[in-house]
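Novice: One structure, pasted below without further comment.
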Amino acid sequence: MGSSEVSIIPGLQKEEKAAVERRRLHVLKALKKLRIEADEAPVVAVLGSGGGLRAHIACLGVLSEMKEQGLLDAVTYLAGVSGSTWAISSLYTNDGDMEALEADLKHRFTRQEWDLAKSLQKTIQAARSENYSLTDFWAYMVISKQTRELPESHLSNMKKPVEEGTLPYPIFAAIDNDLQPSWQEARAPETWFEFTPHHAGFSALGAFVSITHFGSKFKKGRLVRTHPERDLTFLRGLWGSALGNTEVIREYIFDQLRNLTLKGLWRRAVANAKSIGHLIFARLLRLQESSQGEHPPPEDEGGEPEHTWLTEMLENWTRTSLEKQEQPHEDPERKGSLSNLMDFVKKTGICASKWEWGTTHNFLYKHGGIRDKIMSSRKHLHLVDAGLAINTPFPLVLPPTREVHLILSFDFSAGDPFETIRATTDYCRRHKIPFPQVEEAELDLWSKAPASCYILKGETGPVVMHFPLFNIDACGGDIEAWSDTYDTFKLADTYTLDVVVLLLALAKKNVRENKKKILRELMNVAGLYYPKDSARSCCLA
């Protein structure tokens, strides 16, 4: 169990500092195997971008090939946004066994199965929480279906390999959605929120809470009420909650809930609560199918106007006594199940009407050590996908306290693979953070026909190697076709084993074909002489 107090300390938390120090020994051994001699281990960070299931699979391919080439052992930090967090977290739940991890991935997409009943049970359980939000629904009923996984382990379970230094230190990114206006206006660093096996919090403020107490209630820096540590399924939903078209999805949630009034349930009466649950969630899970407006919900069977159903359901369900609600069913167990289901429907409808995501207790509430009143006056935080700010977690590895020398940025975007570089350049310029400066015209030129690797260097700060997934070296002239095949909002049901294997192979090839370039930059940051290709601050490699 972690500390029950809030920590406000500039710099690295002591647990991370110790883990990184232990990791240095493993990095030095790995460099020696790669024939790179160094007195000090350089700090290398690997970043995985967002991109839904495409990013999940491609990131696994990258990690697998880096392990195969002996490169992963030379990495100090692994950081991810959205879909990449699903892959990175899997690395730790499998104790770093990439062969087993890859085999498991292929198996999941061979059988095309998903445990609806278990996901239903987890969602109903989550709906009993005072902080239930659409993130819970998204995590247990959408992301679990996309990944074919429902992990019940926790971030704190990852401590052992991290503290022993056998695996890189992982950082999972989110942003505080309530601070989006500050981000839009000034790219405020405190917008970014991070999760590690030890802590969760705002790195820009140096304000953290033990990961085991993330979600618990604090006041004035003290623990008031303990809540169980959230499982990885929920966190994956939080980290991967960026949506393509919020208005379309909001309307679809409403459309589905309108069909689930008491009237609708009684008319479609099913033999038991379990089958009712299947009926409800089979309809709710069409949320993704209509996220692009391709499959509009059907009219109600009775021909009644759909636009009044949600309001009617919420009002009637609130007013009707529990006894009357359950009158048609005499089985006590069935009564309880039905009540829980309808409570879930009601709560989901309310969250959808408010579009409420990522609700959790604010551990900085009434904290005297925080001068920013916005941070300390809120009872709740609303944490969402960091890809809504920058689709790669550069802001979490750039602080000087982490002393990163080399960044390997793997971009799994379906669109412009340099948008993350543009956004990070702007962020760093505003806050005087060392980062290679690239001219907009050059980025525009690169984006028209991306190569597989770009090396960006500035006078100070880390060297950045940027690897677009879809590039002319691997895809030839078919980049657009590849992008269409692996669309961000493509359902997992369309991912056959062949489609998965092809994407894994593409991601691996990008690492393998650029191994020499990576080794060269490792030599450079390790302090060894190696001839430079160019004196330019940014060069294509």
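Along the chain as shown, the residues are counted starting at 1.
Glycine is treated like the rest: Cβ placed from N, Cα and C.
OK, Swiss-Prot features for this one:
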ACT_SITE  SER82  active site, nucleophile
ACT_SITE  ASP385  active site, proton acceptor
DOMAIN    1-541  domain 'PLA2c'
MUTAGEN   ARG54 to Ala  Abolishes enzyme activity. Reduces lipid droplet formation; when associated with A-82; A-385 and A-402
MUTAGEN   SER82 to Ala  Abolishes enzyme activity. Reduces lipid droplet formation; when associated with A-54; A-385 and A-402
MUTAGEN   ASP385 to Ala  Abolishes enzyme activity. Reduces lipid droplet formation; when associated with A-54; A-82 and A-402
MUTAGEN   ARG402 to Ala  Abolishes enzyme activity. Reduces lipid droplet formation; when associated with A-54; A-82 and A-385
MUTAGEN   CYS538 to Ser  Has no effect on membrane localization. Decreases the affinity for 1-O-hexadecyl-sn-glycero-3-phosphocholine acyl acceptor in transacylation reaction
Novice: Within 10 Å of ASP385 (mutagenesis position) (Cα to Cα), which of the mutagenesis positions ARG54, SER82, ARG402 do you find?
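Specialist: Those close enough are SER82.
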Novice: Return one of helix, strand or coil for ASP385 (mutagenesis position), based on DSSP.
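Specialist: Note: ASP385 (mutagenesis position) is in a strand by DSSP.
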Novice: Are there any residues at least 6 positions away along the chain from ARG54 (mutagenesis position) with a Cβ closer than 8 Å to its Cβ? List them or say none.
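Specialist: Counting only residues 6 or more apart in sequence, the Cβ neighbours of ARG54 (mutagenesis position) under 8 Å are GLY83, PHE412, ALA414, LEU469, TYR486, ASP487, THR488, LYS490, LEU503.
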Novice: Hey, how far is SER82 (mutagenesis position) from ARG402 (mutagenesis position), Cα to Cα, in Å?
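Specialist: Counting only the Cα atoms, the answer is 22 Å.
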Novice: Please list residues from the chain of ARG402 (mutagenesis position) whose Cβ is under 8 angstroms from its Cβ, counting only those at least six apart in sequence.
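Specialist: Long-range Cβ contacts: LEU12, VAL43, ALA45, TYR77.
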Novice: Determine the mean pLDDT over the domain 'PLA2c' (1-541), rounding to the nearest whole number.
Specialist: 83
Novice: Between the mutagenesis positions SER82, ASP385, where is the Cβ count within 10 Å the lowest?
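Specialist: The mutagenesis positions SER82, ASP385 were compared, and ASP385 has the fewest Cβ atoms within 10 Å.
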